[in-house]
Amino acid sequence: MADAETFAFQAEINQLLSLIINTFYSNKEIFLRELISNSSDALDKIRFESLTDKSKLDGQPELFIHIIPDKTNNTLTIIDSGIGMTKADLVNNLGTIARSGTKEFMEALAAGADVSMIGQFGVGFYSAYLVADKVVVTTKHNDDEQYVWESQAGGSFTVTRDTSGETLGRGTKMVLYLKEDQLEYLEERRLKDLVKKHSEFISYPISLWIEKTIEKEISDDEEEEEKKDEEGKVEEVDEEKEKEEKKKKKIKEVSHEWDLVNKQKPIWMRKPEEINKEEYAAFYKSLSNDWEEHLAVKHFSVEGQLEFKAILFVPKRAPFDLFDTKKKPNNIKLYVRRVFIMDNCEDIIPEYLGFVKGIVDSEDLPLNISRETLQQNKILKVIRKNLVKKCLELFFEIAENKEDYNKFYEAFSKNLKLGIHEDSQNRTKIAELLRYHSTKSGDELTSLKDYVTRMKEGQNDIFYITGESKKAVENSPFLEKLKKKGIEVLYMVDAIDEYAIGQLKEFEGKKLVSATKEGLKLDETEDEKKKKEELKEKFEGLCKVIKDVLGDKVEKVIVSDRVVDSPCCLVTGEYGWTANMERIMKAQALRDSSMAGYMSSKKTMEINPENSIMDELRKRADADKNDKSVKDLVLLLFETALLTSGFSLDEPNTFGSRIHRMLKLGLSIDDDDAVEADAEMPPLEDDADAEGSKMEEVD
């Protein structure tokens, strides 16, 4: 053999290997599923390449997976005639470059996840070390020579050019040197059971090298023939007599042969009524590398001008990289007339349905279709439209069971909201699937449909409030009047709600109205209208004083009928960002700051004329417009309103200082420290006693 090159495992991979080797896992059997799955992927790749270039299969025309148990040497060998690996592939993929999932998988394990999740994180190969203490990989790619990779997982591995003369033609051979306590994986029955359990629906023949013992009946003279020939004796006996006396004897003859294990035809070609739950679960697990069963399944065929069959699965959990934009979606496998074409076709299903797993087998697409021509293909557009329709049907079926739908919604509500934002064609349909907490729903979630059925007489709009969390919005000043009138308000506390609601303007003819934006119209009696006009007139002077103090911090100051208990609140323009949206946009590292200029709309301060603080402030302002304490109190009220209305403070230190000085006044503490006069925050008057009584008013 040529000289071996030694490489160190990348740190994270080394950590993962030591975790796999040194931790006890009860379900080590999943290693076989992972290795067969890798072989299947390698076969998919070469088959796809061969569609446009037949010569790619010259090295080995047959596509297969072979499993060879060797009880003499305690090894288990898995051979596939897939695409193989070049030397660079061997070095990179099996050791020196950590996949994005390596770290996540270790974190998941530490959090108590099952080792059988390994395939979902793209590191399934290393599961071989669950049962083996040494692994040797021999591989041949069409573009390179044959190489051997070897490691006992002790921090390093070697790669050598294979000069043994035993050529693969093309593909990969993995030899697992099994640990002493893992020899059960050499038993024919155990291996067959595992293939049937995990890999029954792999679309390539999986054959097991089995030992067959046949009992053969032979006569004594057949057995002794050779002996007689050697001795050279010839006896002449009566033929009839010889036949009678001839004794029969049984001997065991041992032979080896390939036994095809996965004999099932593709599950999607069978009728749904013929397939039981267990078969769907087994197919889902082999398709997705998930260790859990699916939450729901949709098996259907479309016939007519266009023909295709499909099976779609909804998982129980969201994958760790659900919204990883760098990762290409590969959850829908595309087949053409039972031939696998690709599993990362971005156009087959919209991004918001990226969590749905499954297969599509088309009768109409050309076999040699490429990713480029696929994008313009009209057939694919029709398939996509049908898949979206069937996915939504499936979600409505899940919604019939409240418990299942709660699980589904917890995992995939963001996807539905992304669908509202992106899919204008199905927006109203998806809106029916949305669920929210509300002022009347308690711990339960409510649908928009249910909200509409509970609307008060004369109520024409659906009211909602956006914010950081349910806790942050449930006592918001914006809800005071609505609650008093018994009007239900939906809590939209997911960041993506802001984007979704920007697109979903109405539901069943009812306009969606934000409780935090100006222009909130509620039904009023004649008496209420009259009283409002009187208060407006009474507080006109204070509104002007507040506007003068705050300057361009607010666009206008008006008397509010929105707040009942709080002294004031800050509302945004009808078409600008809400406070919550402003918070979200500020948090985005790559935000477009020019956009913030015109989207973060001017704030309107709405004051509550029936609040005692505001009434006292009005009296002081009317008595003396230049009262310095009025300015300080207005600034303090503005800053607290910023917080209670969901905005962030631009100058938290100034706010802190203002509060501390108010506390000192309230506690009658003299502030001897020289304080510089601040135009924004003038010092309070020296009369501590008088201010103390004022402070009681503020409290």
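Positions of Cβ are set from backbone N, Cα and C atoms, glycine also.
Close to ALA11 (mutagenesis position) in the fold, though at least 6 residues off in sequence, lie ALA98, each with a CB less than 8 Å from its CB. Recorded in Swiss-Prot as a mutagenesis result, ALA11 to Thr carries the remark: In hsp90.2-7; No effect on ATPase activity, dimerization and interaction with RAR1. Decreased interaction with SGT1B.
Cβ neighbour count for ARG33 (mutagenesis position): 24 (other Cβ atoms within 10 Å of its Cβ, all protein chains included). In the three-state DSSP scheme, ARG33 (mutagenesis position) falls into the helix class. Among the mutagenesis entries in Swiss-Prot is ARG33 to His, noted as: In muse12; enhances snc1-mediated autoimmune phenotypes.
Around the Cβ of THR172 (ATP binding site), 24 further Cβ atoms fall within 10 Å across all displayed protein chains. Feature annotation from Swiss-Prot assigns ATP binding site to GLU34, ASN38, ASP80, MET85, ASN93, 99-101, 120-125, THR172, ARG371; the stated evidence is similarity to another entry.
In the three-state DSSP scheme, ASP41 (mutagenesis position) is classed as helix. The Cβ of ASP41 (mutagenesis position) lies under 8 Å from the Cβ of GLY82, each of which sits 6+ residues away along the same chain. Looking at Swiss-Prot, you'll find the mutagenesis ASP41 to Asn noted as follows: In muse12; enhances snc1-mediated autoimmune phenotypes.
Its Cβ taken as reference, ALA42 (mutagenesis position) is surrounded by 24 other Cβ atoms within 10 Å in the chains shown. Record note (Swiss-Prot), mutagenesis ALA42 to Thr: In hsp90.2-6; Loss of RPM1 function and accumulation. Loss of ATPase activity. Loss of dimerization. Loss of interaction with RAR1 and SGT1B. The unchanged residue is displayed.
Within 10 Å of the C-beta of ASP80 (mutagenesis position) there are 29 other C-beta atoms, taking all protein chains into account. Among the mutagenesis entries in Swiss-Prot is ASP80 to Asn, noted as: In hsp90.2-3/lra2-3; Loss of RPM1 function and accumulation. Loss of ATPase activity. Loss of dimerization. Loss of interaction with RAR1 and SGT1B.
Record note (Swiss-Prot), mutagenesis GLY95 to Glu: In hsp90.2-1/lra2-1; Loss of RPM1 function and accumulation. Loss of ATPase activity. Loss of dimerization. Loss of interaction with RAR1 and SGT1B. The unchanged residue is displayed. Look at GLY95 (mutagenesis position): DSSP puts it in a helix.
Taken residue by residue with DSSP, SER100 (mutagenesis position) is part of neither helix nor strand, so it is coil. For the mutagenesis experiment SER100 to Phe, the note given by Swiss-Prot reads: In hsp90.2-4/lra2-4; Loss of RPM1 function and accumulation. Loss of ATPase activity. Loss of dimerization. Normal interaction with RAR1. Loss of interaction with SGT1B.
Looking at Swiss-Prot, you'll find the mutagenesis ARG337 to Cys noted as follows: In hsp90.2-6; Decreased dimerization. Loss of ATPase activity and interaction with RAR1 and SGT1B. Reduced to three states, the DSSP call for ARG337 (mutagenesis position) is coil.
Using CA atoms as reference points, the recorded positions ASP80, ASN93, GLY95, THR172 were checked against ARG337 (mutagenesis position), and the closest is ASP80. Less than 8 angstroms from the CB of GLY122 (ATP binding site) sit ARG99, SER100, GLY101, each of them six or more residues away in the same chain. In the three-state DSSP reading, GLN120 (ATP binding site) counts as helix.
Ranked by Cα separation from GLY124 (ATP binding site), the mutagenesis positions ARG33, ALA42, ASP80, GLY95 are led by ARG33. Put simply, of the binding-site residues ASN93, GLN120, THR172, the one whose Cα is nearest the Cα of ARG33 (mutagenesis position) is GLN120. Counting only residues at least six positions away in the same chain, the Cβ atoms of ILE118, GLY119, GLY124, PHE125, SER127, ALA128, ASN289 sit under 8 Å from the Cβ of GLU34 (ATP binding site). Under the three-state DSSP scheme, THR172 (ATP binding site) falls in the strand class.
The Cβ of GLY95 (mutagenesis position) lies under 8 Å from the Cβ of PHE7, PHE9, GLN10, ILE13, SER151, PHE157, each of these being in the same chain and 6 or more residues away along the sequence.
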